[in-house]
Amino acid sequence: MKPSHSSCEAAPLLPNMAETHYAPLSSAFPFVTSYQTGSSRLPEVSRSTERALREGKLLELVYGIKETVATLSQIPVSIFVTGDSGNGMSSFINALRVIGHDEDASAPTGVVRTTKTRTEYSSSHFPNVVLWDLPGLGATAQTVEDYVEEMKFSTCDLFIIIASEQFSSNHVKLSKIIQSMGKRFYIVWTKLDRDLSTSVLSEVRLLQNIQENIRENLQKEKVKYPPVFLVSSLDPLLYDFPKLRDTLHKDLSNIRCCEPLKTLYGTYEKIVGDKVAVWKQRIANESLKNSLGVRDDDNMGECLKVYRLIFGVDDESVQQVAQSMGTVVMEYKDNMKSQNFYTLRREDWKLRLMTCAIVNAFFRLLRFLPCVCCCLRRLRHKRMLFLVAQDTKNILEKILRDSIFPPQI
């Protein structure tokens, strides 16, 4: 007899799934909104994954999450490139886009300040991203605060502060303002090729000096040290440019997906909690043999298999999930206590105490007192139920993480 699954309503929660030093794109980014994503499919897909979780069908849930991430990946993201005039912002944008300065679509560059209004650019290397080339600071008497207001910093998702030759007070002010807005930002030191060609210091020492100078200036104003990249816009394959690209791709995924998937995880957590509550009630009030479809409700190993099946974390399902996510099954099983009863008992001291030799002997002696035996049996089952539910949450969190950043095999 196969155990039945209960349907429960779920409300979104916001667990601590992905801590960062910076606030997410939105602290209240509801998963099922379509105005952000431009897709009316998301509410439907969200409901289908919730239904799959209630029914213990994790593979169906994985398919839904993948569709969700694919849709979220199309959300437009705005990146502001800013800094002092003459720091090479336009040249950097061209290098980031892997485009020559003389091409028609390139950002104008030159000795004279060419960028007088903010200009947007796109790149096939960063789909659905708008790179904004902002006018440089310092060319007018305009304050940094007025500049921030005029350039509409509040509309930006991620900032790249360009510096060269020196890390000025304007750079520090920009960093402090952006940090106060809770936005992600990088500092990119350009023209490194020129620094290396004119410096008497070794390359290693010069790079250390630049980074230490940036850190010291930020610390004076209590600004948290952001990602810093030392590059040459003349060669986007050297120095920190590859690292910058990789970091940017990851942060774009975080900006688009982190908050919606945190909300979705909260919904999943609620569904798992509701299922636990339903089964606790059944354990307390119903025959365990009938509820679980087992012959011996004291056979903890067999009962554990049933609980894993109820939540969809049985061996076959976990194997299918791992294959679908493009990784080995041990990536998921390594974090599971409930792989088998021996492992579960070893990992959980409460269950180990409930099933130790002394308790088992006591259990056998009190066979003639059904109420006492029944109470102990139910305690064991509730503990197993709780542990399987915890494993389910861990697997769900890993699925969501891996859907944003696929594991490297």
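Residue numbering: from 1, along the chain as shown.
Every residue gets a Cβ built from N, Cα and C, even glycine.
Just the original residues are modelled here, none of the noted substitutions.
As recorded in Swiss-Prot, the features of this protein are as follows:
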type	residues	note
MUTAGEN	Cys8 to Ala	Does not affect palmitoylation
DOMAIN	75-251	domain 'IRG-type G'
BINDING	84-91, 109-113, 191-193, 232-234	GTP binding site
MUTAGEN	Ser90 to Asn	Loss of targeting to plasma membrane and phagosomes
MUTAGEN	Lys270 to Ala	Abolished ubiquitination by the DCX(WDR77) complex
MUTAGEN	Lys275 to Ala	Does not affect ubiquitination by the DCX(WDR77) complex
MUTAGEN	Cys356 to Ala	No effect on subcellular location
MUTAGEN	Ile358 to Ala	No effect on subcellular location
MUTAGEN	Val359 to Ala	No effect on subcellular location
MUTAGEN	Asn360 to Ala	No effect on subcellular location. Abolishes Golgi and lysosomal localization; when associated with A-364
MUTAGEN	Phe362 to Glu	Decreased lipid-binding
MUTAGEN	Arg364 to Ala	No effect on subcellular location. Abolishes Golgi and lysosomal localization; when associated with A-360 or A-367
MUTAGEN	Arg367 to Ala	No effect on subcellular location. Abolishes Golgi and lysosomal localization; when associated with A-364
MUTAGEN	Lys398 to Ala	Does not affect ubiquitination by the DCX(WDR77) complex
DSSP-derived structure type at Leu234 (GTP binding site), helix or strand or else coil: coil
Secondary structure of Asp84 (GTP binding site) (DSSP, helix/strand/coil): strand
Residue among recorded positions Asp84, Asn87, Asp193, Cys356 with Cα closest to the Cα of Lys270 (mutagenesis position): Cys356
Rounded mean pLDDT for the residues that make up the domain 'IRG-type G' (75-251): 87
Those recorded positions listed as Leu234, Cys356, and which of them has the most Cβ atoms within 10 Å of its own Cβ: Leu234
Between Asp84 (GTP binding site) and Lys275 (mutagenesis position): CA-CA distance (Å): 57
Entry from the binding-site residues list Asp84, Asp193 having the most other CB atoms no farther than 10 A: Asp84
Other CB atoms within 10 A, centred on Lys270 (mutagenesis position): 17
Which of Asn87, Ser90, the listed recorded positions, has fewest other Cβ atoms within 10 Å: Ser90
Asn87 (GTP binding site) and Lys398 (mutagenesis position), Cα-Cα, nearest whole angstrom: 42
